[in-house]
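Take a look at what Swiss-Prot says about it:
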ACT_SITE  Asp828  active site, proton acceptor
BINDING   Ile710, Gly711, Lys712, Gly713, Gly714, Ala715, Gly716, Ile717, Val718, Lys731  ATP binding site
DOMAIN    704-978  domain 'Protein kinase'
MUTAGEN   Gly205 to Ser  In fon1-2; enlargment of the floral meristem and increased number of floral organs
MUTAGEN   Pro903 to Leu  In fon1-1; enlargment of the floral meristem and increased number of floral organs
Amino acid sequence: MPPTLLLLLLLLPPSLASPDRDIYALAKLKAALVPSPSATAPPPLADWDPAATSPAHCTFSGVTCDGRSRVVAINLTALPLHSGYLPPEIALLDSLANLTIAACCLPGHVPLELPTLPSLRHLNLSNNNLSGHFPVPDSGGGASPYFPSLELIDAYNNNLSGLLPPFSASHARLRYLHLGGNYFTGAIPDSYGDLAALEYLGLNGNTLSGHVPVSLSRLTRLREMYIGYYNQYDGGVPPEFGDLGALLRLDMSSCNLTGPVPPELGRLQRLDTLFLQWNRLSGEIPPQLGDLSSLASLDLSVNDLAGEIPPSLANLSNLKLLNLFRNHLRGSIPDFVAGFAQLEVLQLWDNNLTGNIPAGLGKNGRLKTLDLATNHLTGPIPADLCAGRRLEMLVLMENGLFGPIPDSLGDCKTLTRVRLAKNFLTGPVPAGLFNLPQANMVELTDNLLTGELPDVIGGDKIGMLLLGNNGIGGRIPPAIGNLPALQTLSLESNNFSGALPPEIGNLKNLSRLNVSGNALTGAIPDELIRCASLAAVDLSRNGFSGEIPESITSLKILCTLNVSRNRLTGELPPEMSNMTSLTTLDVSYNSLSGPVPMQGQFLVFNESSFVGNPGLCGGPVADACPPSMAGGGGGAGSQLRLRWDSKKMLVALVAAFAAVAVAFLGARKGCSAWRSAARRRSGAWKMTAFQKLEFSAEDVVECVKEDNIIGKGGAGIVYHGVTRGAELAIKRLVGRGGGEHDRGFSAEVTTLGRIRHRNIVRLLGFVSNRETNLLLYEYMPNGSLGEMLHGGKGGHLGWEARARVAAEAACGLCYLHHDCAPRIIHRDVKSNNILLDSAFEAHVADFGLAKFLGGATSECMSAIAGSYGYIAPEYAYTLRVDEKSDVYSFGVVLLELITGRRPVGGFGDGVDIVHWVRKVTAELPDNSDTAAVLAVADRRLTPEPVALMVNLYKVAMACVEEASTARPTMREVVHMLSNPNSAQPNSGDLLVTF
């Protein structure tokens, strides 16, 4: 018996009857659970009156009693908790049979006394923030039985660590065991094979290792087994699992399995689901899998399987999902696949399949997803793919398909994505494809399509229309303006002629416009000004005439403008110098004239932007302007050019000096004044703690002084505080007032304060008043990854350490994206926001803060979505961020780890680390990943182990794909960093189908 429980029992008066003891335990439980301040009134557990007498406690919300007024069940599902813990007194409820405290974000540990409850049958602690080790049996003399009556235990999605609890044959009633989504380590105990009644085993999403025990094959009643995801086993699937005759679902995906797929699995006649994807399985698909007559879902994707799809799979008449993508399969797609009457999902992309797509595919009427991209398929696209009017995703890109696009696809109203790029398709595009009500992407680039665009266009949800590199001609119809959701319009390298229709101005969400390489004529329409979201415009290689419209200078977020190789005349609008967002300009090879402005954005453009315009002069152009054109202040050409260069230098020097002076003086004066005011208003401070803290708000305020500053950034100023023996980092948010009176801020920060993860910097609480918010974090003594990597100690951070830091940071981000409810997008992932503790373990910092900054920005932070050099390219033209934006930023961090270089600077004008790596590797005679990573690797380190470096490079390049949909999720990133063979380079848009 745990000593705590023994002490509790000794302290209770002998006269305390059992129901009264239950009331005492309930009072302790209520006192230990702190409701969220944002909870609705009345607060949770308000009816739990500690002064109640029996049997009033039986009416408490969530409490159930038996006929003797003994508590037999407690159900507190989704209780909105701010903090708290499970008290040891809960073990006094000796009649308790069902304890459910789920989805409450409950922190703390599982009390050691909990396993001693003699009647406990159902224990559900899932979806909380419980941490520490799970209690193990007391080894002392007279130990109480360990969960003697347990039938169900669900601790899914917590932060539990250590070894798995030692359940064994003594737990003869245990039917349901779910410990997934934690951080348990070590091997699966062999004793789990002695749980004779077990029907459900969930150990997925931990960090387990060792071999999968053969003893699990003795679980003859087992119906569902989930033991994959993040676990890293040695060896493969035990062939003995073929003896699990009752098994319905087997999920061993993403857990480093090797070896063949055991043919013995074919004996599992009741099996409904077999998931073995994202492993390193090799060999051929065993024909015995064709004996799985009940199978509905088969996923063997992302392995090293070879050979052909076995003919025996024709027996899988109940198959709904067949995923075999990213293997090394060859041969043709068997015709019997078209005969699967229940088939909804067929994904075979990225193999070496040849031949035609089965002609009858889709006739079954249930097909929803078809992805056969990146194979060597030939022949026509079958006409019946959407026969059942259910097809949603059609991806056939990067094959050798030929013939016309079937007209039937234009009538497929359920399609959301059509990707047929990089084939040899001919003929006109079916008019219906431009009017699909659900489609968000139509991609037909790099084919041999001809004809003209229809006069009727109206797909309300089409966000990307990609028709480049074909032979489509005629005019661009005015109806192109009837696509309200359109963000990217790509019509380059076709045969379009006539004017760019003014209706283009109706596209309010348009962010990228590319009509280059056509035969368009007329003026650049003024209506482009109505496309306020435009970030990239390419009108090059056409026959546009007239002047560059002054109205285009009103596009506030335009980053790229290319009007080269046209017939434009007149002068450059001087207002273009005020387009602060414009980073790339090309007006070359036109007939422009007059002076190039010598101010604003024009200071960053070089001569190549203006070449081929004999009438241009001044600025970076070699020809100097005559004195009259230069406004009477000219002189010799060399003098004018010298003046322009000097002006650039002067602007830079003045700006740099001013920034340093303001920062220095402001920091001294501002910090001093702020602290003085803080002292005067010390009573106005309020501290909200997310765990027990031994210091006060005033203690925190006293630490906020200039001598304690350890960092400054876009989110605020960071101070190192030491008070009452506690060491913490204090972040003073800039540009935001409101303090305790901002309920929205308080609620949001409270949400962040509930987050508990090993690789996330813990938010301890916050201190606020009317003007200021101070966030309190655990202190990380080794600073940031950026400081370490780019400072004098960067050379001491070896490849193994860099890979470990990458994996740890990825786990933290993965938790924010996939395991938080609601999910959290970081918005400012960078090496300076990855902090290192005393053991150099990585912790993600500043998560979720970007939304609190309002208009506050700094020289290194954009207004909304992150720091320069880390911002995903799509943000420039969508102004939206999502999880894939974080993935891109994380890819930049990986490139920093690989190269040892900062994300910007030292690469040339307008070049960041991503474009530099692409440029360097593209110029190599050897296009292997090994050659690529060696070409850009940090020269401070010895280039070994190469395999580890290559894996980091592969993952990095997948993360920084241009198209956000092509990037992996952070869950996939964690997997790839943990499983080197699964990191596929250049996967590009293939990942869009996940």
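Cβ from N, Cα, C; glycine included.
Here the original residues stay in place, and none of the substitutions has been built in.
What does the local environment look like for each feature on the list?
Around Asp828 (active site, proton acceptor), a 10 Å sphere centred on its CB holds 29 further CB atoms from the protein chains shown.
There are 24 other CB atoms within 10 A of the CB of Gly716 (ATP binding site), with all protein chains counted.
Predicted-model confidence for the domain 'Protein kinase' (704-978) is 79, expressed as mean pLDDT.
According to DSSP, Gly205 (mutagenesis position) is assigned to coil rather than to any helix or strand. Packing around Gly205 (mutagenesis position) is summarised by its Cβ count: 25 other Cβ atoms lie within 10 angstroms of its Cβ, all protein chains included.
Pro903 (mutagenesis position) falls outside any helix or strand according to DSSP and counts as coil.
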Which one of the binding-site residues (Ile710, Val718) has its C-beta surrounded by the most other C-beta atoms within 10 angstroms?
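Its Cβ has the most other Cβ atoms within 10 Å: Val718.
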Please report the Cα separation of Gly205 (mutagenesis position) and Pro903 (mutagenesis position) in Å, rounded to an integer.
33
I'd like the number of other C-beta atoms within 10 A of the C-beta of Lys712 (ATP binding site), please.
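I get 15 for this one.
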Tell me the Cα distance separating Asp828 (active site, proton acceptor) from Val718 (ATP binding site), rounded to the nearest angstrom.
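Between the Cα atoms of Val718 (ATP binding site) and Asp828 (active site, proton acceptor), the distance comes to 16 Å.
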What's the CA to CA span in angstrom from Pro903 (mutagenesis position) over to Asp828 (active site, proton acceptor)?
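Between the Cα atoms of Pro903 (mutagenesis position) and Asp828 (active site, proton acceptor), the distance comes to 14 Å.
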Whole-number Å only: compute the distance from the Cα of Gly716 (ATP binding site) to the Cα of Asp828 (active site, proton acceptor).
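For Gly716 (ATP binding site) versus Asp828 (active site, proton acceptor), the Cα atoms are 13 Å apart.
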Round to the nearest Å and give the CA-to-CA distance linking Lys712 (ATP binding site) with Asp828 (active site, proton acceptor).
14
